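Please read the structure below before turning to the comments.
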Amino acid sequence: MDSSCRTPPSNSWVYPTVILCLFGFFSMFRPSEAFLIPFLSEPSKNLTSPEMTNEILPVWTYSYLATLPPVFVLTDYLRYKPVIMLHVVAFATSYLFLLFGQGVMLMQTAEFFFGVVSATEIAYFAYIYSMVSPEHYQKVSSYCRSITLVAYTAGSVLAQLLVSLTNLPYSSLFYISLACVSVAFFFSLFLPMPKKSMFFHAKSDRDDCPKPLEQCTVPKEAQSNRTHSELFANSKNLEDREMSNPDPENSALRHFAHWFQDLKECYSSKHLVYWSLWWAFATAGYNQILNYVQVLWEHKAPSQDSSIYNGAVEAIATFGGALASFSVGYLKVNWDLLGELGLAVFSAVIAGSLFLMNYSRSIWVCYAGYLLVKSSYSFLITIAVFQIAVNLSLERYALVFGIDTFIALVIQTIMTMIVVDQRGLQLPVTTQFLVYGSYFAVIAGVFLMRSIYILCSAKCRKEVQNLATTRSPNEPHPQEPSNVSTKF
């Protein structure tokens, strides 16, 4: 039997996981993140609030949208590692522009590279799945995600301590972040180059392995929802399609056609569609909040005139979000029945928090509202990820995640062009948060109506079932109207 199909040693996953976690820690240890707007507001940069809000920050959204599609494809085609290295190079380039650049144009260039950073982040989370066997997926996912939360929290705490206790200039925080990103690049050099990837380079593993497909390339979550005969038949059909069209030039077309068919099958589920819609719309609004909340804080309490606690707030918010996400695993809830109601309730909490942040003059109320927003979103997005991924293989989950993220970026771009951009309405930051609050209120209203429909339908079905079980076996059953459907 080919050695490529043998069970890997029990410690074969340890080395790439450790290196990737070290990379993740230093790439996410960014003390500068919480003090970007105060830094740009300093006399040395001499940027006004309208320039930052309406001219500089929107570039991140446009750059993220423009670079995500090619990055999504190239990440898999290049097998992750080169894109991981590009991730930190873009980070370093952005920090260099922020530190040494002057004027709106160079700050826009820095935001462009921040967009590249955001787009290439997918390589960090996708890399490890190409290096370890499926039985380690849950463990390594936990490590890789947890280390980024720890690093971001630690960076925010350090930044707050340095600013509050030593009066360290904001620029020094960016030098620290630049040094950490450089260390992350050093660790990226030691990442093993994957021999396979999720889509483009998966065929080599099938060719090298005479076992059925489910033993080599299909994740366990996919196996739990298919029979062995179905998996073997699917693998045989896939091989037949590849053999019938051996031209290398058509390989990309085959992959894209296969992706399209997978997406068509995935989105045929109404349940997945509704959760994906919430994911896309809520993520678009949430990203807008993250992008402009520091501008709102600067408006409520200018950093030149008062003490600010952005770092402490970011640390607490990140920790609160982690706790909210962690709590999802211990909730015993019928999400099929009550999931949309949960989306409605917590979307309403986000909307109320944004209204409070807009109308209150207290910076502490703004901080508290932000904590509620971040915790509520982290709680809901964890549920959404679980609901979407529960019946999908890893490959299909990656596709759905990519499409949902792209749709969210399209929505966010439209929102930015209309609400924020100087070529649009160019609204002040306080009015923007009024718009974002109304946006989440609409989301809450839509899913509240959806949840009422689901609960009423479930109640009607239960009453019909109870009536059927209590009827005498000798009584004739009335004919059910053909135009009544209890499926939702």
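Glycine is no exception: its Cβ is also placed from the backbone N, Cα and C atoms.
Over in Swiss-Prot, the protein carries these features:
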{"type": "MUTAGEN", "residues": "HIS87 to Gln", "note": "Can mediate pyridoxine transport; when associated with G-88; I-92; T-94; W-95; S-169 and N-174"}
{"type": "MUTAGEN", "residues": "VAL88 to Gly", "note": "Can mediate pyridoxine transport; when associated with Q-87; I-92; T-94; W-95; S-169 and N-174"}
{"type": "MUTAGEN", "residues": "ALA92 to Ile", "note": "Can mediate pyridoxine transport; when associated with Q-87; G-88; T-94; W-95; S-169 and N-174"}
{"type": "MUTAGEN", "residues": "SER94 to Thr", "note": "Can mediate pyridoxine transport; when associated with Q-87; G-88; I-92; W-95; S-169 and N-174"}
{"type": "MUTAGEN", "residues": "TYR95 to Trp", "note": "Can mediate pyridoxine transport; when associated with Q-87; G-88; I-92; T-94; S-169 and N-174"}
{"type": "MUTAGEN", "residues": "PRO169 to Ser", "note": "Can mediate pyridoxine transport; when associated with Q-87; G-88; I-92; T-94; W-95 and N-174"}
{"type": "MUTAGEN", "residues": "PHE174 to Asn", "note": "Can mediate pyridoxine transport; when associated with Q-87; G-88; I-92; T-94; W-95 and S-169"}
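Using a 10 Å Cβ-Cβ cutoff, HIS87 (mutagenesis position) registers 26 neighbours. For PHE174 (mutagenesis position), the number of other Cβ atoms no farther than 10 Å from its own Cβ, over all displayed protein chains, is 22. The 10 Å shell around the Cβ of TYR95 (mutagenesis position) contains 23 further Cβ atoms across the protein chains shown. Cα of TYR95 (mutagenesis position) to Cα of PRO169 (mutagenesis position): a span of 15 Å. In this structure, the C-alpha atom of PHE174 (mutagenesis position) lies 10 angstrom from that of ALA92 (mutagenesis position). Within the same chain, residues at least 6 positions away in sequence whose Cβ sits under 8 Å from that of SER94 (mutagenesis position) are ALA110, GLU111, PHE113, PHE114, VAL117. Classification of PHE174 (mutagenesis position) by DSSP places it within a helix. Long-range C-beta contacts of VAL88 (mutagenesis position), restricted to its own chain and to partners at least six residues apart, with a cutoff below 8 Å, comprise PHE23, SER27, VAL181, SER182, ALA184, PHE185, SER188. Here the CA atom of PRO169 (mutagenesis position) lies 27 Å from the CA atom of HIS87 (mutagenesis position). The Cβ of PRO169 (mutagenesis position) lies under 8 Å from the Cβ of no residue that is in the same chain and 6 or more residues away along the sequence. The secondary structure of PRO169 (mutagenesis position), as reduced to three states from DSSP, is coil rather than helix or strand.
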